[in-house]
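Asks: According to Swiss-Prot, the mutagenesis experiment Arg45 to Cys carries the following note: In rpoA112; temperature-sensitive, blocks RNA polymerase assembly. As a published mutagenesis entry, Glu165 to Lys appears in Swiss-Prot alongside the note: 5-fold decrease in CRP-class II promoter-dependent transcription. In Swiss-Prot, the entry for mutagenesis Arg191 to Cys states: In rpoA101; temperature-sensitive. The structure shown retains the original residue.
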Amino acid sequence: MQGSVTEFLKPRLVDIEQVSSTHAKVTLEPLERGFGHTLGNALRRILLSSMPGCAVTEVEIDGVLHEYSTKEGVQEDILEILLNLKGLAVRVQGKDEVILTLNKSGIGPVTAADITHDGDVEIVKPQHVICHLTDENASISMRIKVQRGRGYVPASTRIHSEEDERPIGRLLVDACYSPVERIAYNVEAARVEQRTDLDKLVIEMETNGTIDPEEAIRRAATILAEQLEAFVDLRDVRQPEVKEEKPEFDPILLRPVDDLELTVRSANCLKAEAIHYIGDLVQRTEVELLKTPNLGKKSLTEIKDVLASRGLSLGMRLENWPPASIADE
């Protein structure tokens, strides 16, 4: 049945060609003209930059203080060892960070299979070479930190933030969290009945083995869909600004005059005049206070100095004083 000319075609055929356990081709068709590049480019960017995964971030090698050194009995220099560790493919279940250990001695290659780990960790490519020992008496021991993350985080961005707490000998590694190693897409012509102007999207990708290519495509599509949800309904969902209700009086005015820590003589004179709060006091003038029995110029000067230190003065006018909270007492 012929659909409306305003309706968009939806892809109805998805073919997955599993070239190997880490290499697959995904075909999606038919797509309206132009949508092949639109979807292909979006998925490619997400697969390269936004897929979560696990990567080596720090390494401690016994007897090594910095990455620009060598280790006796080891064919590779430390920089090359770090580069090999960067390519380690690790799958971690239920944790964001794990510590792996490696201890090896004697002539021969040191591979990922020599790494000791618990049941939550899986080394996907145990044959991955880390270095070579060239002497029967040679040995190498290291602690490897693996963390969960997203995208690519170079070591240089973490150096300054961790410099104060990072001990000497702990080497930082560029963290490549993305499990997708290579991705490319191609848009070919597709046909539905009499229409020949349609697109067919072919995505070819390789992973490091920690994620199935089909699952990677599914996750990327989910991320894209979640990001686009906000555009489906463009109603203004911003919450109205809640204006903070300003207090009617400065809190200091509601405090008792005892908080001013006046001398006993001055404090007793104020209480005799029913001046219990700082708000009561600042409304009095100098003339009014001098009329208070036993309160002389020395006490008046003390009161003025104490008020001035708090940004207050005598003779202030306070509208609606006293507040209900005080008037009810």
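Backbone N, Cα and C atoms are what each Cβ position is placed from, and that goes for glycine too.
None of the listed substitutions appears in this model.
Thinking about packing and proximity, how do these listed features fit into the structure?
Replies: Within the same chain, no residue at least 6 positions away from Arg45 (mutagenesis position) has a Cβ under 8 Å from its Cβ. Arg45 (mutagenesis position) carries a helical DSSP state (H, G or I).
Applying an 8 A CB threshold to same-chain residues 6+ apart, the list for Arg191 (mutagenesis position) reads Pro30, Leu198. According to DSSP, Arg191 (mutagenesis position) sits within a strand segment.
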